[in-house]
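Report on one structure; see the data block that follows.
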Amino acid sequence: MKVISLKKDSFNKGGAVITLLPEDKEDLFTVYQIVDKDDELIFKKKFTSKLDEAGKKKSTDLVKLKIKVISEDFDMKDEYLKYKGVTVTDESGASNVDIPVGKYLSFTLDYVYPFTIIKQNFNKFMQKLLNEACNIEYKSDTAAVVLQEGIAHVCLVTSSSTILKQKIEYSMPKKKRTTDVLKFDEKTEKFYKAIYSAMKKDLNFDKLKTIILCSPGFYAKILMDKIFQYAEEEHNKKILDNKGMFFIAHCSTGYLQGINEVLKNPLYASKLQDTKYSKEIMVMDEFLLHLNKDDDKAWYGEKEVVKAAEYGAISYLLLTDKVLHSDNIAQREEYLKLMDSVESNGGKALVLSTLHSLGEELDQLTGIACILKYPLPDLDEDDGEE
């Protein structure tokens, strides 16, 4: 992400004017978390106009527009973020020239033209999101291939989601006769070669630190041997010079949940300790463990968590990005104060993306939860109850 300028709004306390140029899908997700309904956007859009009555001659102009946001449409996998809004008055006179106020327009973000966000409410969480988006070390540095016989999934693991880049599926023949064995071996070779080709196409080996190959049985080990074999045959230096980034892990399935199994497995913690998402999985796993044990060290729900924070008892505060993107600005500010309170008492605050299975799970538990430093029973009872 390129932050071209960020100015606090002198007329609107708590507001800001930010000019950005997103560079990848992670940046789109950052913008999605920052822009709220009723914020204003200034952007450039191409308009095609007819010059004659026959409509044969046309001109395409790049027009500067300003809209107030009504709604958004976001798809992480397809790198798609679109805002719908209505044109508003631009006091500077630079935008909406020859475009009437009140006209409904849409704006799809791209990686070519910078755009400006005029926010009514810009808080420290949004500032943190921008800082992280500009930090290349914080970007996705982990890929994973999870497989079993005849099926494989090539994925990127980011702080905001597990992105399926390509699914490879082959129908494997049954080995009843000698000819079937030969067919099986041929199909197996094609299967592994297809995975290798998908990895070359969809993964940027220059930016990755870790590539997880995981499977039940020995499929992951065979895949790694095949990857290095094919790389030797092609003299693929990007792979041959980075053999150390590959590691093999065991999981129970060749589907996406197999990646989650690996990320939360303590056996692989040392190899994954530098990845942000691995930390989130381990904390969420600990929360669910305490919840299942019913040992009064894990609570969810706003009332219970706020009460635990008042005691200074929170070790980890867990929030979804959805609650921090709430239309209720006052409630959003209360959650930010809660994060400050927890951190000032030595705890840590984690924000989980609802595009990940972790965030989805927390969202089903009210979107706010905590792990305590010590057990606190009866947090769910009213203060006046005996």
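Just so it is clear, glycine is given a Cβ too, placed from its N, Cα and C backbone atoms.
Applying an 8 A CB threshold to same-chain residues 6+ apart, the list for E23 (mutagenesis position) reads M1, K2, Y111. DSSP assigns E23 (mutagenesis position) to coil in the three-state reduction, placing it in neither a helix nor a strand. A mutagenesis experiment is reported in Swiss-Prot for this position, E23 to A, and the note states: Does not affect the No-Go Decay (NGD) pathway.
Annotation of the mutagenesis experiment E26 to A in Swiss-Prot: Does not affect the No-Go Decay (NGD) pathway. The local packing around E26 (mutagenesis position), expressed as other Cβ atoms within 10 Å of its Cβ over all shown chains, amounts to 22.
Swiss-Prot documents D27 to A as a published mutagenesis change and attaches the note Reduced No-Go Decay (NGD) pathway. In sequence order, M1, L20, A133 make up the list of same-chain residues 6 or more apart from D27 (mutagenesis position) whose Cβ falls under 8 Å from its Cβ.
According to Swiss-Prot, the experimentally introduced change P216 to A is described as follows: Reduced No-Go Decay (NGD) pathway. For P216 (mutagenesis position), applying a Cβ distance below 8 Å and a minimum sequence separation of six or more within one chain yields Q148, H250, C251, S252, T253, G254, G258.
The DSSP secondary structure for Y300 (mutagenesis position) is strand. Every protein chain shown contributes to the tally, and the Cβ of Y300 (mutagenesis position) ends up with 18 other Cβ atoms within 10 Å. What Swiss-Prot says about the mutagenesis result for Y300 to A is this: Reduced ability to trigger the No-Go Decay (NGD) pathway, reduced ability to promote degradation of non-functional rRNAs; when associated with A-361.
Under a cutoff of 8 A between CB atoms, and with a sequence separation of 6+ in the same chain, the neighbours of E361 (mutagenesis position) are M284. Quoted from Swiss-Prot for the published mutagenesis E361 to R: Reduced ability to trigger the No-Go Decay (NGD) pathway, reduced ability to promote degradation of non-functional rRNAs.
DSSP assigns E361 (mutagenesis position) to a helix. Quoted from Swiss-Prot, the note on the mutagenesis of E361 to A is: Reduced ability to trigger the No-Go Decay (NGD) pathway, reduced ability to promote degradation of non-functional rRNAs; when associated with A-300.
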Checklist outcome for this item: Expressed in Å to no decimal places, the gap between the Cα atoms of E26 (mutagenesis position) and Y300 (mutagenesis position) is 29
